[in-house]
Amino acid sequence: MADLLPEHPEFLWANPEPKKSYDVVIVGGGGHGLATAYYLAKNHGITNVAVLEKGWLAGGNMARNTTIIRSNYLWDESAGIYEKSLKLWEQLPEELDYDFLFSQRGVLNLAHTLGDVRESVRRVEANKFNGVDAEWLTPEQVKEVCPIINIGDDIRYPVMGATYQPRAGIAKHDHVAWAFARKANEMGVDIIQNCEVTGFLKDGEKVTGVKTTRGTIHAGKVALAGAGHSSVLAELAGFELPIQSHPLQALVSELFEPVHPTVVMSNHIHVYVSQAHKGELVMGAGIDSYNGYGQRGAFHVIEEQMAAAVELFPIFARAHVLRTWGGIVDTTMDASPIISKTPIQNLYVNCGWGTGGFKGTPGAGFTLAHTIANDEAHALNAPFSLERFETGHLIDEHGAAAVAH
């Protein structure tokens, strides 16, 4: 019966055979790859584009993230691209003509120590300076925003306050991917699933196409948007990326009536919690410490995040875990992304988003499309070049990442 519904994803875009050549080939059919294709078509009139996905569309990190959207980052460069992304989020449901349930319910980032308080107040002032909505809340005000949180002083790390971004929130991740895919397909973009890139065609230090499990595809330009497998793709192309891949786990509970009205994050005790539209509690924590490409992780990470969640939200002690899963996040040494040209001519890369990839989806697509179309970075992504790891102009956002990297 579900196959007959008009919103079933098979009816939203075509599944063509790959052509022999394209102006642009985008490797990675997740949110970032699809957003890039959409903005190439919309903003730059480039529609002879193929998005190649090795599995099913948006079946990687796009299907596995915890859907949090915010822009309250510390440094000017980060605030710029994430705030641009948030503004795009606010207009995309109408622009894409698709309701992906973007809910601006606000995000609380908790402070548990005097050090947390000082850093949080600093972050609020920096956000205001950059035009990002931000407030500092006392524990009592935190309780007003989220009535079920425990602000007592009898827990391991008492809540001493929180930063609050009212415009932040969550969205339905699958629907976001489908919305971008549908609109890009309408504009002439080919979306090709079950097509894994196995190598690159090169003429000296210039990329001219890709080798795939469905044949060779020639391309004027190639963009990499493979998230956790970006370093593997870069190695195939003949250069190295300064990233490491780690598993990142999440879990959901059984369904409940609405009890959790906002998003709560705690870097100090490594847990973040929201309630999805259907009613399940969605929780995440820090990355697993080891490197790997497995979409699973160690149980102790789940165990520790559940203990932290129950301490902050005693009511959750009665909840049952429905399922857990993992994604593969690509992290840089400064916890900031790479949206850049590469040492290979006509090859571009978007990676290194770590745990912040979903919230950056529109901004990543917008800036990468500009970089591809003009062969030079947009002002928003110029600071996120590969060269910063040589010059030392790093953008250290470990504190804003909300979980341990």
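Glycine is no exception: its Cβ is also placed from the backbone N, Cα and C atoms.
Shown in sequence order, GLU53, ALA58, GLY60, ASN61, MET62, ALA177, ALA225, ALA227 are the residues of the chain, 6+ apart in sequence, with a C-beta less than 8 angstroms from the C-beta of GLY30 (mutagenesis position). Under mutagenesis, Swiss-Prot gives GLY30 to Ala with this note: Prevents covalent attachment of FMN. Blocks subunit assembly.
Feature annotation from Swiss-Prot assigns FAD binding site to GLY31, HIS32, GLU53, ASN61, MET62, THR66, ILE68, VAL197, GLY354, GLY357, LYS359; the stated evidence is similarity to another entry. The Cβ of LYS359 (FAD binding site) lies under 8 Å from the Cβ of ILE68, ILE69, ARG70, SER71, TYR82, SER85, LEU86, each of these being in the same chain and 6 or more residues away along the sequence.
Quoted from Swiss-Prot for the published mutagenesis CYS146 to Ser: No change in activity. Taking the Cβ of CYS146 (mutagenesis position) as centre and 10 Å as the limit, one finds 24 other Cβ atoms among all the protein chains shown.
Here the residue is the original one, while Swiss-Prot reports the published mutagenesis HIS173 to Asn with the comment Prevents covalent attachment of FMN. Loss of activity. The mutant is considerably less stable than wild-type enzyme, the beta and delta subunits are lost during purification, which yields a stable alpha-gamma complex. Taking all protein chains in view, 22 other C-beta atoms sit within 10 angstroms of the C-beta of HIS173 (mutagenesis position).
Long-range Cβ neighbours of HIS175 (mutagenesis position) (same chain, at least 6 residues apart, Cβ-Cβ under 8 Å): TYR98, ASP99, PHE100, LEU101. Looking at Swiss-Prot, the entry for mutagenesis of HIS175 to Ala says: No effect on FMN binding and activity.
Record note (Swiss-Prot), mutagenesis CYS195 to Ser: No change in activity. The unchanged residue is displayed. Listed in sequence order, PRO18, LEU52, GLU53, LYS54, THR212, THR213, ARG214 are the same-chain residues six or more apart from CYS195 (mutagenesis position) with CB atoms under 8 A from its CB. According to its DSSP assignment, CYS195 (mutagenesis position) is coil.
Counting every protein chain shown, the number of other Cβ atoms lying within 10 Å of the Cβ of CYS351 (mutagenesis position) is 30. According to Swiss-Prot, the mutagenesis experiment CYS351 to Ala carries the following note: No change in activity.
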**Request:** Filter the recorded positions GLY31, CYS146, CYS351, GLY354 down to the ones within 10 angstroms of HIS173 (mutagenesis position), Cα to Cα, kept in sequence order.
**Result:** GLY31
**Request:** Give the three-state DSSP assignment (helix, strand or coil) for CYS146 (mutagenesis position).
**Result:** coil
**Prompt:** Can you tell which of the recorded positions GLY31, CYS351, GLY354 lies nearest to CYS146 (mutagenesis position) in space, using Cα positions?
**Reply:** GLY354
**C-alpha spacing of GLY31 (FAD binding site) relative to CYS351 (mutagenesis position), in angstrom** = 12
